[in-house]
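Experimental mutagenesis is annotated in Swiss-Prot for ILE33 to Met, with the remark: Increase in the sensitivities to dipyridamole and dilazep. One mutagenesis experiment catalogued in Swiss-Prot, PHE335 to Tyr, is accompanied by this note: Increase in the transport capacity for adenosine but no change in substrate affinity. Increase in the sensitivities to dipyridamole and dilazep. Recorded in Swiss-Prot as a mutagenesis result, ASN339 to Cys carries the remark: Increase in the sensitivities to dipyridamole and dilazep.
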Amino acid sequence: MTTSHQPQDRYKAVWLIFFVLGLGTLLPWNFFITATQYFTSRLNTSQNISLVTNQSCESTEALADPSVSLPARSSLSAIFNNVMTLCAMLPLLIFTCLNSFLHQKVSQSLRILGSLLAILLVFLVTATLVKVQMDALSFFIITMIKIVLINSFGAILQASLFGLAGVLPANYTAPIMSGQGLAGFFTSVAMICAVASGSKLSESAFGYFITACAVVILAILCYLALPWMEFYRHYLQLNLAGPAEQETKLDLISEGEEPRGGREESGVPGPNSLPANRNQSIKAILKSIWVLALSVCFIFTVTIGLFPAVTAEVESSIAGTSPWKNCYFIPVACFLNFNVFDWLGRSLTAICMWPGQDSRWLPVLVACRVVFIPLLMLCNVKQHHYLPSLFKHDVWFITFMAAFAFSNGYLASLCMCFGPKKVKPAEAETAGNIMSFFLCLGLALGAVLSFLLRALV
């Protein structure tokens with residue numbers, strides 16, 4: 001009876017807003033790690049000035065090789081990637097977990113807007129420091145503090161967005177995943193353009209950081225526009241109501257009447273305003289979504305275990321000494337290839353959601369991704385110690401990477417979409433937060449697994 005009165009998402013405005021928010025969660029951090037060469041170059045120079053260093057094939061290879069002095073590879077530069085991973089993964093896990101328990105006590109608007117503003121501030125400071133000279137140790141410490149802050153607020157932002165999308169129809173988690181996929185594509189293109197242009201490291205890095213600021217500002221504006229969307233308000237009010245009130249709430253909205261609490265409740269509400277029945281047991285929710293939660297965790301464990309630790313070490317077998325081998329093979333065949341097909345996989349869930357949320361095929365397909373571990377490890381990886389190179393030709397690697405990336409994007413997006421729909425509407429936000437935690441757990445486990453897989457090649 002009431003379904004005919006449900007508002008439509010006019011011009012797909014809410015869908016597009018969540019797409020931009022998804023882009024805003026990942027693009028800043030992707031640009032930050034894309035500028036790793038800029039950070040290590042500043043740590044490698046005694047005066048900490050990288051303003052005159054050009055980005056070239058030679059400098060890219062040198063910075064990737066710990067045995068190369070450039071002019072002298074400092075101890076801070078040598079440990080940069082390991083410490084960066086630690087400073088990124090620990091806050092990501094801790095704050096995603098905290099958000100699962102505290103999201104009802106801290107308002108949603110504070111968590112999302114506060115996180116976006118904090119990330120914006122960090123990137124403004126980062127862009128400013130490109131032009132500031134300082135000693136290597138101070139630069140290293142400040143950079144690690146920024147990494148902790150970006151990932152702490154990024155974890156809160158991502159978990160809160162997945163929780164917010166959980167109160168909408170299932171396919172509204174897809175634009176967040178798709179936006180995150182597009183972030184990877186943008187950074188890959190930016191990396192290739194920077195290498196091709198031979199631009200100074202500082203100029204490329206400054207461009208990355210300013211672009212990140214612009215995207216975060218756009219995400220803030222989009223989030224502020226959400227309360228004006230009737231479609232969004234409709235599902236938010238439905239979620240705020242208890243199960244017995246939902247039918248009445250639908251009728252009130254369809255007749256143009258404001259539910260009790262007026263327009264104020266129609267804004268971007270904080271979980272502290274939710275009724276007591278939202279305080280559901282975490283264990284009960286986990287019992288409903290554990291298969292999907294473990295699935296998304298396993299997906300990202302396999303993905304990060306191989307990409308980029310193993311895949312970025314593959315070299316072209318057909319290019320000889322051409323620029324394709326030395327400059328473009330890894331940026332194109334590895335990073336761009338992965339990000340394009342990952343984005344396509346994530347985006348496909350907007351129009352196709354097979355298999356269904358209760359289908360046994362979903363966890364089976366997730367488990368089948370383990371086959372990519374031997375396939376990619378048997379490609380033409382540099383410095384093989386234990387495994388032969390059975391798939392030497394570039395076509396094998398490019399094909400495996402495309403399937404690897406597409407399955408990652410599609411299956412992960414399905415799991416994230418279905419998780420909040422396996423529970424009651426009042427539990428959807430908590431379920432979304434829990435799914436986000438297991439996603440981050442998969443990233444952390446994958447980072448640990450990557451050391452083992454690389455050592456076994």
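The backbone N, Cα and C atoms fix where each Cβ goes, glycine too.
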Length of the line joining the Cα atoms of PHE335 (mutagenesis position) and ILE33 (mutagenesis position), in Å: 13
Inter-residue C-alpha distance, ASN339 (mutagenesis position) and ILE33 (mutagenesis position) (nearest angstrom): 15
Other CB atoms within 10 A, centred on ASN339 (mutagenesis position): 22
Secondary-structure category, per DSSP, in which PHE335 (mutagenesis position) falls: helix
